[in-house]
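Some features that Swiss-Prot has for this protein:
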- 11-157: domain 'UBC core' (DOMAIN)
- Cys95 to Ser: Loss of function (MUTAGEN)
- Cys95: active site, glycyl thioester intermediate (ACT_SITE)
- Lys117 to Ala: Reduced ubiquitination activity (MUTAGEN)
- Leu222 to Ala: Impairs polyubiquitination in the presence of APC/C complex, decreasing affinity for substrate (MUTAGEN)
Amino acid sequence: MNSNVENLPPHIIRLVYKEVTTLTADPPDGIKVFPNEEDLTDLQVTIEGPEGTPYAGGLFRMKLLLGKDFPASPPKGYFLTKIFHPNVGANGEICVNVLKRDWTAELGIRHVLLTIKCLLIHPNPESALNEEAGRLLLENYEEYAARARLLTEIHGGAGGPSGRAEAGRALASGTEASSTDPGAPGGPGGAEGPMAKKHAGERDKKLAAKKKTDKKRALRRL
């Protein structure tokens, strides 16, 4: 089994162990950390889909990999649960600034996990790894939300507490989670959440501007 533990200086290993122990005992809201006893540089994590988003009700498995240059270099983040999101690539790679140019050694693992959870609330289509998801987010939010919600139901265990419990058991056993109840979660995760309202407002503004322009053109022709 490949591991970067042997490549890290002893004082870095102690710092990582301390933070991981703290995160395990006192994790951020909606996040759980499952340390890999065989490899401290491979952190297994679950993130609950935030309310008011198409990911609500889902439980998403991910991992953080700490490289040999950590913390001088940022960790790499991957979703293990399939997800339809502009900033998540086909292989699960997560694209967020804190894992790239905004990284500093002082940020720590907790900050990274909180930033990734925030990415589920506020996707960034301008740095999309999934171009289709990024395009739909900007042009057709309802379709984007429907696609994201469908994958959440199928892969994210979005069947209420029973589905989330199964996803948690799958993480502990190292197997892929599956939904026990693929029924639509509806509610705030649907097309009426804050993300939908934000994009609906942007579309309304664009539509109003277009109508105004068309009206001016029509008047010029008179």
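Note: Cβ is positioned from N, Cα and C throughout, glycine not excepted.
Heads up, this one's the original sequence, none of the swaps are in it.
Lys117 (mutagenesis position) has a Cβ environment of 20 other Cβ atoms inside 10 Å.
The number of other Cβ atoms within 10 Å of the Cβ belonging to Cys95 (mutagenesis position), over all protein chains shown, comes to 18. Mapped onto DSSP classes, the domain 'UBC core' (11-157) shows 59 helix, 25 strand, 63 coil.
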